[in-house]
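First comes the structure, then the notes that go with it.
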Amino acid sequence: MQKLQLCVYIYLFMLIVAGPVDLNENSEQKENVEKEGLCNACTWRQNTKSSRIEAIKIQILSKLRLETAPNISKDVIRQLLPKAPPLRELIDQYDVQRDDSSDGSLEDDDYHATTETIITMPTESDFLMQVDGKPKCCFFKFSSKIQYNKVVKAQLWIYLRPVETPTTVFVQILRLIKPMKDGTRYTGIRSLKLDMNPGTGIWQSIDVKTVLQNWLKQPESNLGIEIKALDENGHDLAVTFPGPGEDGLNPFLEVKVTDTPKRSRRDFGLDCDEHSTESRCCRYPLTVDFEAFGWDWIIAPKRYKANYCSGECEFVFLQKYPHTHLVHQANPRGSAGPCCTPTKMSPINMLYFNGKEQIIYGKIPAMVVDRCGCS
């Protein structure tokens, strides 16, 4: 009995020494800890966002096989950008990448960009080929992207100057060849007749798929072409060497190539906004603005929704990843633990100038984060 009383006295003495318990103080301490945790999470997300933007810049250059961003000024872009129907349609119909994370659409598994449309502007020929004593338009160089993909369509676009009276125009496309013994320097590719009415000039397209395929098989035969568009009075209406006020009216080739996409599996994950207090691995919104980079060489989109992953991957949340959990249980010290990373990504379409001042319309894989998860 005396022993029990002694224990009670000791307990009471300890309570007196410890003093009264302030519940409000404990609540404030807990609140401060929570605030500190949220602040750390915000800082972590901001660092993750900055790293994601820098990674995107590196990935775009790498996937487009560019060592550095093309150095093309806005003035040069205004001169080179064709004022032509196919390009205007691409730009006008271009929609900022929508958040299509809910669908199960096809996506490309390849690392590098899959090209869909290439717009090639004329350049100076490697050969000094002259017809009638003066250089003739036009010579086109082709990138390896055309050579290693299936060409499904090739159109030559030419601009015809406006006429003052109704007239019939005879359009002729000639392929330049090495001079033959009889003096022949060209052979016909296409010819057509069309009626023009007074008003503005028009763009006319001509199918050149066959000659392009021949050029790709025998590059040495590509010496260029000559374009003629004569009206009834013998005036050449084709813009081959643009004069004053004719910027963007150069002839150009529109080449469409195709590649086969591959199907990938679907996954699910958490979606959060910037004000979310979610600590688990989650997908957060991120808009990449190319104009903010000074990347004027990207024609469209000027910005797109890239998104990024951030959050904790606690082992208590890993019933979905039993293999990772087992590894941690087997070797808790040697395992670095799972990371919050993209588990599904989708491509973006991009219209841009490459280093050779060619306009490319292509698909760049794995540029939009659709799902995040722990792995």
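The backbone N, Cα and C atoms fix where each Cβ goes, glycine too.
Don't look for the substitutions in this one, it keeps the originals.
Looking at Swiss-Prot, the entry for mutagenesis of Asp267 to Asn says: Decreases SMAD3 protein signal transduction; when associated with L-268.
Under mutagenesis, Swiss-Prot gives Phe268 to Leu with this note: Decreases SMAD3 protein signal transduction; when associated with N-267.
Long-range Cβ proximity for Glu312 (mutagenesis position), meaning a same-chain Cβ under 8 A and a gap of 6 or more residues, is found for Ser279, Arg280, Cys281, Cys340. Looking at Swiss-Prot, you'll find the mutagenesis Glu312 to Gln noted as follows: Slightly decreased SMAD3 protein signal transduction.
Among the mutagenesis experiments that Swiss-Prot reports, Phe315 to Tyr is described with the note: Increases SMAD3 protein signal transduction; when associated with M-316 and M-318.
Annotation of the mutagenesis experiment Val316 to Met in Swiss-Prot: Increases SMAD3 protein signal transduction; when associated with Y-315 and M-318.
As a published mutagenesis entry, Leu318 to Met appears in Swiss-Prot alongside the note: Increases SMAD3 protein signal transduction; when associated with Y-315 and M-316.
Quoted from Swiss-Prot for the published mutagenesis His328 to Gln: Increases SMAD3 protein signal transduction.
The note that Swiss-Prot attaches to the published mutagenesis Gly355 to Asp is: Increases SMAD3 protein signal transduction; when associated with Q-357. Long-range Cβ proximity for Gly355 (mutagenesis position), meaning a same-chain Cβ under 8 A and a gap of 6 or more residues, is found for Leu66, Pro70.
For Glu357 (mutagenesis position), the same-chain residues that are 6 or more apart in sequence and have a Cβ closer than 8 Å to its Cβ are Pro70, Ile72, Val76, Leu80, Met121. Quoted from Swiss-Prot for the published mutagenesis Glu357 to Gln: Increases SMAD3 protein signal transduction; when associated with D-355.
Here Swiss-Prot describes Ala366 to Gly as a published mutagenesis experiment; the accompanying note says: Increases SMAD3 protein signal transduction. DSSP gives Ala366 (mutagenesis position) a strand state.
In the three-state DSSP classification, Gly355 (mutagenesis position) falls within coil.
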